[in-house]
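S.K.: This is the structure, below, for whatever I ask next.
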Amino acid sequence: MPILPVPALNALLTKTIKTIKTGAAKNAHQHHVLHHTLKGLDNLPAPVLERINRRLKASTAEQYPLADAHLRLILAISNKLKRPLAIDKLPKLRQKFGTDAVSLQAPSVWQQNADASGSTENAVSWQDKTIANADGGDMTVRCYQKSTQNSERKSTDEAAMLFFHGGGFCIGDIDTHHEFCHTVCAQTGWAVVSVDYRMAPEYPAPTALKDCLAAYAWLAEHSQSLGASPSRIVLSGDSAGGCLAALVAQQVIKPIDALWQDNNQAPAADKKVNDTFKNSLADLPRPLAQLPLYPVTDYEAEYPSWELYGEGLLLDHNDAEVFNSAYTQHSGLPQSHPLISVMHGDNTQLCPSYIVVAELDILRDEGLAYAELLQKEGVQVQTYTVLGAPHGFINLMSVHQGLGNQTTYIINEFACLVQNLLTSEGDKPNLRA
């Protein structure tokens with residue numbers, strides 16, 4: 001296919017960005033416009049990509065030596081699409097982020113549900129279920145299962161992943177992270193349950209954590225219907241979801257009394273509902289392992305990565321401050337409280353952890369600090385830094401080949417960790433200590 005002249009490519013990109021930014025493409029997410037546009041750019045020669053980058057004033061190879069021209073162009077386009085963030089704009093941003101995130105995903109991960117008979121090796125089916133949140137209301141979870149090619153009875157002793165989406169505790173949903181959960185299920189064969197927890201500012205901390213704990217209790221009770229064992233639940237999440245995964249791991253093992261208190265400055269919860277939630281967490285099996293991806297871990301200390309990568313990338317200083325404020329300012333809890341900050345919780349009995357950070361990420365160093373803390377506590381921990389990657393890279397897994405390969409590698413490594421744990425422990429009962 002002939003390559004358009006650079007000015008024509010610029011015009012095409014400008015038109016695409018404008019269409020998405022203004023919402024003129026009403027159903028852009030359904031047609032996966034961003035996916036096809038950004039993935040297609042990788043077919044251009046590197047010199048052409050660099051010329052476009054210069055015109056768009058993208059970051060340079062000198063600034064980010066391990067980020068290739070294609071990725072730097074994706075970041076430049078993302079910056080063009082980005083709008084200033086403020087707490088009162090979060091509801092609108094939530095809708096736009098949802099549309100853009102789905103538009104980035106490969107169409108195939110949305111089509112395979114219609115062909116879930118197992119005719120393809122990695123066919124995955126999913127179903128949305130309504131369960132009770134921590135306050136007795138409705139909450140949606142999306143359950144993924146790898147389709148079987150025969151009618152044999154499914155095993156009930158496999159691992160299952162409970163996944164919490166990222167988005168600063170304020171944006172994101174089960175659709176925005178559908179591609180990653182679908183991929184984990186296809187690649188590992190595990191059931192995956194993605195949680196649509198309540199978000200700030202409407203529901204400040206620790207509501208999201210309580211909902212995630214309610215989802216954990218539900219999965220422990222219903223795991224066998226998904227072909228999994230309650231003693232083989234693994235936790236994962238990205239960014240804010242990575243924080244929630246770590247907090248859930250802490251609280252399942254050793255819950256603290258503040259979980260049962262009304263900290264949201266809302267009308268007091270019905271005592272019966274509160275008791276039901278408390279009782280649901282009694283004697284839960286502890287998680288087998290956790291996979292926090294570029295997690296939020298520390299709300300108080302500042303790290304070098306805050307200065308190095310605080311501007312011009314997918315998550316900047318202002319974004320982090322707005323998200324943090326929306327999540328914590330009406331919580332009635334200090335930011336150092338163990339229901340908010342994993343660095344201040346009890347990590348002494350935490351499950352084995354595989355902690356992933358991104359090199360070009362404002363949160364990189366606090367993720368590494370969390371891993372170091374776990375090591376000091378005697379927890380089995382592995383870390384992996386994705387070089388040249390920005391915050392939120394799993395949302396780019398199907399538009400950038402390198403990030404897709406890295407995501408595949410991370411899933412494989414975590415699956416190996418889980419398998420090694422099962423082999424070494426002989427699947428002994430895994431109840432709270």
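Here the Cβ of each residue, glycine as well, is placed from N, Cα and C on the backbone.
So, quick note: what you're seeing has the original residues, none of the substitutions.
Features from Swiss-Prot:
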type     : residues  : note
MUTAGEN  : H165 to Q : Loss of lipase and esterase activity
MUTAGEN  : S239 to A : Loss of lipase and esterase activity
ACT_SITE : S239      : active site, charge relay system
ACT_SITE : D361      : active site
ACT_SITE : H391      : active site
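I'd like these features described in context: how deep, what's nearby, how far apart.
M.R.: Other Cβ atoms within 10 Å of the Cβ of H165 (mutagenesis position) number 26 in total over all chains.
For S239 (mutagenesis position), the number of other Cβ atoms no farther than 10 Å from its own Cβ, over all displayed protein chains, is 28.
D361 (active site) carries neither a helix nor a strand DSSP state and counts as coil.
If you take the C-beta of H391 (active site) and look for same-chain residues 6 or more apart in sequence within under 8 angstroms, you find S239, Y294, L313, L314, L315, A358, L360, D361, I362, L363. Classification of H391 (active site) by DSSP places it in coil, neither helical nor stranded.
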